[in-house]
Amino acid sequence: MLGIRSSVKTCFKPMSLTSKRLISQSLLASKSTYRTPNFDDVLKENNDADKGRSYAYFMVGAMGLLSSAGAKSTVETFISSMTATADVLAMAKVEVNLAAIPLGKNVVVKWQGKPVFIRHRTPHEIQEANSVDMSALKDPQTDADRVKDPQWLIMLGICTHLGCVPIGEAGDFGGWFCPCHGSHYDISGRIRKGPAPLNLEIPAYEFDGDKVIVG
């Protein structure tokens, strides 16, 4: 019996000071309260960032829609401005009463902002225009190529040199003379002398009874 008691006492030896300290620290640690990390501030920041980003996306989209609408309006305005109005169409043609032009006289009318010469030619002028040698012309054209009715010569009153307006019934050939640089045109409006390279231009026109419609 004594031997057994001795063995038991041997098994339960007193704890050392170091062991007691470790156990005490473990108990204190187990009793201490660990704080759970608070993510509210982070979540709030993320939510604020998401809201800001969503607002930015909304503004970009809205500006895109406004830009598209503005571009569409601009295109529609541009196209509508290109559509010819009644006034513009009226200016595209000009009607002249030929009965009001005396024989051997010129009139000047305005067509699309350009002067148009209309000459009521005499029989002598018609004969003179047809008697010209083509080899003597800088820009060869017969009179028949330049008129629809021999007694009516209709052409643009713009010098083919630099765009000045020639003077009627003047020059060395009894037709038109450009005072800017000295070009002379005959009674058919053909260049005969001076720096102009071409004859006076013939516009599109048609006769309608006693009237002519230019354009």
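Backbone N, Cα and C define each Cβ position, glycine as well.
Just the original residues are modelled here, none of the noted substitutions.
Annotation source Swiss-Prot lists [2Fe-2S] cluster binding site at Cys159, His161, Cys178, His181. According to DSSP, Cys178 ([2Fe-2S] cluster binding site) is assigned to a strand segment.
Residues or ranges marked as domain 'Rieske' in Swiss-Prot: 123-214. In terms of DSSP secondary structure, the domain 'Rieske' (123-214) contains 14 helix, 30 strand, 48 coil.
The number of other Cβ atoms within 10 Å of the Cβ belonging to Gly157 (mutagenesis position), over all protein chains shown, comes to 22. Quoted from Swiss-Prot, the note on mutagenesis experiment Gly157 to Asp is: Loss of activity.
Swiss-Prot lists Pro166 to Leu among its mutagenesis entries, and the accompanying note reads: Partial loss of activity.
Neighbour density for Pro179 (mutagenesis position): within 10 A of its CB lie 13 other CB atoms from the protein chains shown. Under its mutagenesis entries, Swiss-Prot includes Pro179 to Leu with the note: Partial loss of activity.
The note that Swiss-Prot attaches to the published mutagenesis Ala196 to Thr is: No loss of activity. Ala196 (mutagenesis position) is surrounded by 24 other CB atoms, counting those within 10 A of its CB over all protein chains shown.
Taking only the Cα positions, the spacing between Pro179 (mutagenesis position) and Pro166 (mutagenesis position) is 7 angstrom. When the Cα atoms are compared, His161 ([2Fe-2S] cluster binding site) and Ala196 (mutagenesis position) turn out to be 4 Å apart.
The Cα atom of Ala196 (mutagenesis position) lies nearest to that of Cys159, taking the recorded positions Gly157, Cys159, Cys178 as the candidates.
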